[in-house]
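Novice: This is the structure, below, for whatever I ask next.
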Amino acid sequence: MEQERIRQLAKLLAAGARARDAQAESMMDGGVAAAPAPAGQTLDVVEQALSTPPDDVDETQWRAAREQLLTHAHNGLVKLQRGDLQLDADEGCAMEAVIISDGSRPSFLLCDGEIDPKDPSIETWAGNIAAAQALGIAKLAAAVGRIQPKNGHASRYVGTGTLIDRDAGLILTNYHVIEQAQQNYGVAMTRNGDRLSVDGWLEIDFVGESCSLRTHRFRIVEVALPQGYGSTFHGIDAAVARIEPLPDSPALPDPVPLLSADAAYATGAISSLALIGFPARPSLQDGKDVDWSFVMRVLFGNRFGVKRLAPGQFTLPLGSHALDQGRRAIGHDATTFGGASGSLLMSWLDDRTPSFALHFGGATGVSNYALSFAAERNALSAIGARF
């Protein structure tokens, strides 16, 4: 595993340890990587978090997956503790699993927009979560939906969208989410300039929670594309879609309260953030002897494609990625997998919880990337986003 990725994983592990213990080690000399807590301490946290198999998971498979994680995690943590960044592929993948399960960068399931107070990862983030709940994070979560084809569900969908204008029925998502709906599910669309009429069936479900059988579906009928649109770093990866109610649709939820193009959110001046979306099953299959995608699915109960909240920090300013020639992407380290594309980055501890960027991709342990509203306000305003 490449050393830059390992350095970032080590920093995340150290951040989680510092949050649990003020006496945890700080940065190594030269700021190359952060020293994690002693291996045993971190593994104790992981073991506690994974003490009971999730429902509907084969217990034998779960225990085997847990043992693989703990074995490779121990070896990797011992190396990092002594400053050795030469992790093999399985040790590196185990570190990625650890930062999710030990609370360093968790991905919290939501139920009625709330985090389960018994979630084993909640302790590290309890203060922030309490503050976010007081600011109305549950109401904001209600505006986030799963974009899916006809008969869509947690294993059959394309990404995340968020309601930004209830009166006009507008949601914001990525251009590449719309593109994948066409390519992966054959959703027919007709182009007319910078707009797409959705001739096939594409919808958004504003529930999509693991605890609920309810749906809150609206049909996506038209998509507006910004000038210079493109996927990931190859253009402005954004789209504003218009939705219409179905015969059984309830009233739309309240939209997100504020889209912000404040430059402070693109420079790291305000660093704490969170996103709400629908992460899919991870594809961590680059281990040498272990299928880490299988391990992650078993350990976390296959609860993917459902609504989650992931907290994190700002990591990189505009133009940091070599492909970001337009200087429009910022970096963050919240835990995301495919399916979270189209999620809004929120300053979740600020008054009115402003949303300031649109997540479009990345990799756990390196960086995730999001389209900065400060960089592309004019292009987004032209297709219906209000700042």
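Any Cβ shown, glycine's included, is placed from N, Cα and C.
Original residues fill every noted site, and no substitution is shown.
From Swiss-Prot, for reference:
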type	residues	note
MUTAGEN	Ser343 to Ala	4-gene operon still protects against phage
Novice: Just how many other Cβ atoms lie inside 10 Å of the Cβ on Ser343 (mutagenesis position)?
Specialist: 32
Novice: What does DSSP say about Ser343 (mutagenesis position): helix, strand or coil?
Specialist: coil
